[in-house]
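Shown next, in structure tokens, is the structure this report addresses.
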Amino acid sequence: MIRQVIQRISNPEASIESLQERRFWLQCERAYTWQPIYQTCGRLMAVELLTVVTHPLNPSQRLPPDRYFTEITVSHRMEVVKEQIDLLAQKADFFIEHGLLASVNIDGPTLIALRQQPKILRQIERLPWLRFELVEHIRLPKDSTFASMCEFGPLWLDDFGTGMANFSALSEVRYDYIKIARELFVMLRQSPEGRTLFSQLLHLMNRYCRGVIVEGVETPEEWRDVQNSPAFAAQGWFLSRPAPIETLNTAVLAL
């Protein structure tokens, strides 16, 4: 700790640059869009709430949301999650009327920190159609059990096939739905052997969850492949591009 302080004193330019970068991310502004998730039969099953991040100095340029959430603190991330929950709560009638789910992205540390927020937990209990989508797999603390994580409702796992979300995740937590990353989907489609492996992989994953959702479907051919696979649902630009949250009531309920 003392060494870090000495290093900062001896290198004031780096310290100033760090403060400026932190201030930059704190000045960023958020807006929200939604993207539908369709079952392979064409029925709308859920919508994902997506965060659009911009900076006042260049509001037309979108910044990477994952970088934004990495740069802000856990307490700030909890404020964002609360903001997202409040926004979706205003659309409760839409989700209830059509029997739809809504997913909100969240990282592991923020999810665990939410356990200390009784007001937010009570709000979550009043929204049975809300789902938290983990953007990374988290190992449960030693004093935690899966039962203790169920207070958030059924959990989804995002980006299966990336570094953080892999097979080790399947045995530790019983996820409701698991999303396969587009990168893995595209890689396996490149050869007949890969297509066979993709089908086998989905069969295996279905043993550990209610269904697999394929992300990043961008062409008619990709959508057809997903429909002919053991996948439960899909999401991507071919099905629908993200739209402003204000237009949620215009969602196409069946393709």
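Glycine too: its Cβ is placed from the backbone N, Cα and C atoms.
In this structure the noted substitutions are not present, so the sites keep their original residues.
Per Swiss-Prot, the feature domain 'EAL' maps to 13-255; the stated evidence is sequence analysis.
Under DSSP, E48 (mutagenesis position) is assigned to a strand (E or B) in the three-state scheme. Under the heading of mutagenesis, Swiss-Prot lists E48 to A and annotates it as follows: Loss of c-di-GMP phosphodiesterase activity.
The average pLDDT for the domain 'EAL' (13-255) in the predicted structure is 91. Sequence-distant contacts of E48 (mutagenesis position), defined as residues of its own chain at least six apart whose C-beta falls under 8 angstroms from its C-beta, comprise W34, Q35, I37, A102, S103, N105, E133, Q235.
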